[in-house]
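Right, one structure below, let's go through it.
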Amino acid sequence: MAELENRKQFAQMLAPGVKTLKLHPDYKVRRKKNEKTGQSYIDKIALQLGVSPNTIKSWIGQMGANYIPGRIDDGKLFGMIWIILEKTDLDIEWLTDLLEATTIPVIKPALPVWAASCLKKAKILRKDGLFGAPSEGEIENVVKRLFHDRPGQETNALTEQPITHNLPSRWSGRFIGRSFDMEAIRQWMLSPSPVCLITGWAGMGKTTIALEAAYSCVDDTSVWPAFNSIIWVSADWKGLSFSDFLNTIAYQLGRKEQIDKSINVKRFVVRNALANYTREKPILLIVDSIDTAERDIHEFITSLPQGVKVLLTARENVKQTYRESFGEMTAIQLSGLDQTDAHEFFQQEVHHCLQTCNLPRKREKLEQLLHLSSDLKNEFISATAGNPKAMALSIAYMSDDDIPAQQLIHELGKAGYSLLELFEFLFGRTWDRCNEDTRKLWQTLCFFSKPPDEKSLAAAAGLDARRFHYAMEQMRSYALIQPERSQGRTQYLAHQTVVAYGEQHLSEQHEYEKEARNRWAHYYIDYAETHLKREQPNSIYWSYLLGRNLDQMKQEWPNILKVIQWASETEQKEILIELITRISHFLSRINLPLRIEYGRKAADAAHHLGQHTREAYFRIDTSGWALMEVNDLDGALQQIEAGLKILEQSDAHDAYDLKVWGHALKARLFLKDGQQEKAETILNEIENQPISPTIQHRVLLVRGDLSFARGYHVEAIQLYEAANEISSTYGGEKTIEAYFNLGVAYVKCDQFEKAEEAFEQMLYDKHNANQVELIYYHYGMAQLLYRKGEKTKAVESNQKAIRLIDSWEPAIGIRGEVERLARATKENE
């Protein structure tokens, strides 16, 4: 029994760990409709430990200080500790601090062997239905996580330090005014208050001041507080999904492997990563335009760990949403610039227009604006309510309008517009002065998930390069858009009020919207064609087998995905089919669940249009192959057989080839299921069939798998080598399966140099390999090292593979093999 020497301290240390489990998907409570009570997360933990829920509540002080026990059974205590350390990001310091409140001996600084010995005492309900200690492999995984960053411990190749910040570029060269508001933000950063909300009308500069405050923390650490990381998330472009929100945070914290995970897993991991990184210094999380974001984002913010400071901007006042959760929060209501700052902003904006203008008449009008009387400037500032965006739009309008500036200022003053009416007036007058091409650009801005570049925006609007640049120059001169140079190309950023006004006009132009969306979609079809299509093989589907440089596709992926989603939602079947045909193989390295989802939708679309061969491709390879990769063998078999049935009625050129591949895939599926005889029967039936090199390559790989499964390793090597030689006739594939299986076969034959060479063939760029490549590489090297007798290195390499599997796709088919090797290395120690 463990005696609790300091019961209060023990409860205070244990409680946060237990409560953190409440958010974990394994313990999250799901009550049925109209059900008054249900199993709580503590009930689930209690079941796993074999104690009552009240026992756990007493341990964490939830029933009062008098009910905290004086002693706890070692197995139960370490069982509780095991669950917390396995499911959360709590570190070794938490464990030592907790145990110091007991009579259990503590080694400081902690050592891996000591931590492992503690966890071996845990008694939990295991998967086999018996109470006992976790497996050796499970304990080793947790211990490696606890000590991964200690000197002498090799770190995971994919573990990254948090990026300092991801702030966008400043919109203006010099920030003017707002000294009182800036000081209020600085004081909030230094205070215990977790949330600061900046509200104000559109165009007041909420984004600008939030950005300036963030840059102040980066540039001037002597006055502004230092943060471990500053994370900027913007909902400005067409709203912000919860998944995008979590992805951004995960990426900035060096957890990019979480990007393709389920929402529940990602939510839990991201929250714990935030807690982990805030132990030394706080993190500043800035969410721009929070009022347009999904409700889940609001809920996530209200449960952030201590040490995360959240700066929000919103047009609407959402104070009540957060006040109920935080009690104390800082709220800053931005009003217009004061007279002095507004005068300075006026001068700066006019000078900026002069620098970008080379038209004599327009320059003359701008010069006149510089010399307006103070009274006229004051009248102008009053009419625009000191709103920076309204002032910029007005200056751009006055410099181009035939009406004298003085007259327009008087008209604005007399009209007494509200700010909303003023924007309508300014956008309306600006719209009237825009030429047709500029209006086209303006209306198509709303198509994009991320700011477009010249080619995509021009294509959507239907403009050639000359007309695009003329229209873009007009948009710039009217202060509607801001070019930003990033990653070697120019993107065009627009304020959300500008995008919304263009979308409003687009909704009234049904014919133009139809044409523009069609151009937009076909631009991205052509984009995928350009960046994915190979010269060989010549096929409607196999031509898009992956090359190796996917940077261009990844840059535009958010916008491509938006086209796919639009095509699916609006039943643009032809467009969906063309896109999925091109990106199916790309999705195998980006997101297998998306490949499955849209592969099925594309198959349904092809079925509706009578495109039988395309439907078969989508069912057999796009969906069937991917389902097999995530170990859904029943789902894979269903799709493959549906595709084969379709091909019975097709005499298309590709149909025979695809039919052979469908049968070979079935054989591969039976091999995965341990049914070697069924697999062999199918392979014998399709033997010596006249097929293309692309399919021949794949069939030989499956034949190699059968030989390998039967222990005929030399024969397997011959088949794998033959498959790779055939693929070289059409440019090669360098598929992971081909080189991984070849490498393992060489390991079995003790040809270690050739094995290592084969494994390295999977990594096109060793320094920038993706997760799935690294999973197979580390597992292959683990087998090689184990065969050579280098047991310690083998275990380390295998653990890397397991960690990558957990973070990329836990259901990936190879997982069982990797775990079997982990058990084998333990048994032979």
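Including glycine, each Cβ sits where the backbone N, Cα and C put it.
Don't look for the substitutions in this one, it keeps the originals.
Note that the coordinates shown come from a computational prediction; the quantities given were computed from them, not determined experimentally.
Residues annotated as ATP binding site in Swiss-Prot, with sequence analysis given as evidence: Gly200, Trp201, Ala202, Gly203, Met204, Gly205, Lys206, Thr207. Around the Cβ of Lys206 (ATP binding site), a 10 Å sphere holds 22 further Cβ atoms from the protein chains shown. DSSP gives Lys206 (ATP binding site) a helix state.
If you draw a 10 Å sphere around the CB of Ser289 (variant position), it holds 20 other CB atoms from the protein chains shown. Looking at Swiss-Prot, the entry for natural variant Ser289 to Arg says: In gutR1; results in the constitutive expression of gutB.
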I want to check the contact list for Gly205 (ATP binding site): same chain, sequence separation of six or more, C-beta distance under 8 angstroms. What comes out?
Arg178, Leu334, Pro388, Lys389
What are the sequence-distant neighbours of Gly200 (ATP binding site), meaning same chain, six or more residues apart, C-beta distance under 8 angstroms?
Lys206, Arg315, Gln333, Leu334, Ser335
If one looks at the chain holding Met204 (ATP binding site), which residues at least 6 apart in sequence have a CB under 8 angstroms from its CB?
Leu334, Ser335, Gly336, Asn387, Pro388, Lys389
Out of Trp201, Ala202, Gly203, Thr207, which of the binding-site residues has the smallest number of neighbouring Cβ atoms within 10 Å?
Ala202
What other residues of this chain sit with their CB within 8 A of the center of the CB atoms of Gly200, Trp201, Ala202, Gly203, Met204, Gly205, Lys206, Thr207, the recorded ATP site?
Thr313, Arg315, Leu334, Asn387, Pro388, Lys389
Specify the secondary structure state of Trp201 (ATP binding site) as given by DSSP, simplified to three classes.
coil
For Ser289 (variant position), which of the listed binding-site residues (Trp201, Gly203, Thr207) have their CA atom within 10 A of its CA?
Thr207
